[in-house]
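Taking it in order: structure first as structure tokens, then the write-up.
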Amino acid sequence: MIVVKVGGAEGINYEAVAKDAASLWKEGVKLLLVHGGSAETNKVAEALGHPPRFLTHPGGQVSRLTDRKTLEIFEMVYCGLVNKRLVELLQKEGANAIGLSGLDGRLFVGRRKTAVKYVENGKVKVHRGDYTGTVEEVNKALLDLLLQAGYLPVLTPPALSYENEAINTDGDQIAALLATLYGAEALVYLSNVPGLLARYPDEASLVREIPVERIEDPEYLALAQGRMKRKVMGAVEAVRGGVKRVVFADARVENPIRRALSGEGTVVR
């Protein structure tokens, strides 16, 4: 099993990702694809007159402020535009893909956060009423059914809360959870940079390898900028869960998954 998280920033080559994933799937490789959609969500939110707002948390992670209107836009883009675009591309390449959100069949269930801490002007504040949360349960029986029937699952937030509300959840954490649950051979994070950079945004400063026992060292955690912090935290979670290899790699190139598995990017092992 290989779990691939496809980022949602500008510059992602979805056609190349789909072609590579379909090729692996046709060779008999079991795959789970998880995707984002942040850049498209920002565009749609702006077009609808409800521009995005982001919160920076005390640990440095950045998340989308998700009121009910934002949640609806999030669902439009993640469950609709991006998910079905990937499914269409995979079908064109001969892979029998099926797209699901965490709401479908209670695939991803978690706890809605009652309050979110964030930093503004150097002060820690609390935001309430956000539709965000953390996935704690996966409907593995549903995924197993699809995998055994020969489908390629394409998965996306939102998840379902214990109160049966849609909640914006972190796709990087979902990918790490799935990789741990399935004892994946590898967890691949594809984004619009070639991996972790020692001197962001200088792509020549790519960090080629991080020893698995050192992934939580401050010197490596400090390399993660912006939303990359969540991917690194996902890698930490996966490593703790027994996943032997995590790769941060480039989604702008041809054959991005194969190249990641061959050692391109930043490899944690």
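Note that Cβ sites are derived from N, Cα and C of the backbone, with glycine treated the same way.
Summarising the annotation, Swiss-Prot assigns ATP binding site to LYS5, VAL6, GLY7, GLY8, TYR78. In the shown protein chains, 28 other C-beta atoms lie within 10 A of the C-beta of LYS5 (ATP binding site). Mapped onto three states, the DSSP output places LYS5 (ATP binding site) in strand.
Under mutagenesis, Swiss-Prot gives HIS57 to Ala with this note: Shows reduced activity. All protein chains included, HIS57 (mutagenesis position) registers 14 other Cβ atoms within 10 Å of its own Cβ.
The DSSP secondary structure for ARG64 (substrate binding site) is strand. Take the CB of ARG64 (substrate binding site) and look out to 10 A: across all protein chains shown you find 20 other CB atoms. The substrate binding site annotation in Swiss-Prot covers ARG64, ASN168.
Packing around ARG111 (mutagenesis position) is summarised by its Cβ count: 16 other Cβ atoms lie within 10 angstroms of its Cβ, all protein chains included. One mutagenesis experiment named in Swiss-Prot is ARG111 to Glu, and its note says Shows reduced activity.
What Swiss-Prot notes for the published mutagenesis of LYS113 to Glu is this: Loss of activity. In sequence order, ASP130, THR132, GLY133, THR134 make up the list of same-chain residues 6 or more apart from LYS113 (mutagenesis position) whose Cβ falls under 8 Å from its Cβ.
Experimental mutagenesis at this site is recorded by Swiss-Prot as LYS117 to Glu, annotated: Does not bind LysW. Note on LYS117 (mutagenesis position): other Cβ atoms within 10 Å of its Cβ, all shown chains, come to 13. LYS117 (mutagenesis position) carries a strand DSSP state (E or B).
Taking Cβ-Cβ distances under 8 Å and a sequence gap of 6 or more within the same chain, LYS123 (mutagenesis position) has no neighbours at all. Record note (Swiss-Prot) on the mutagenesis of LYS123 to Glu: Does not bind LysW.
DSSP assigns LYS125 (mutagenesis position) to a strand segment in the three-state reduction. In Swiss-Prot, the entry for mutagenesis LYS125 to Glu states: Does not bind LysW. The structure shown retains the original residue.
Maximum intra-site Cα distance, ATP binding residues LYS5, VAL6, GLY7, GLY8, TYR78: 13 Å. Taking the C-alpha atom of LYS5 (ATP binding site) as reference, the shortest distance to any of the recorded positions HIS57, ARG64, LYS125, ASN168 belongs to ASN168. Apart from LYS5, VAL6, GLY7, GLY8, TYR78, the residues listed for ATP, the same chain places the Cβ atoms of ILE12, VAL34, HIS35, GLY36, GLY37, SER38, VAL82, THR156, GLY171, LEU190 within 8 Å of the centroid of those Cβ atoms. Put simply, of the recorded positions VAL6, GLY7, GLY8, TYR78, LYS117, the one whose Cα is nearest the Cα of ASN168 (substrate binding site) is TYR78.
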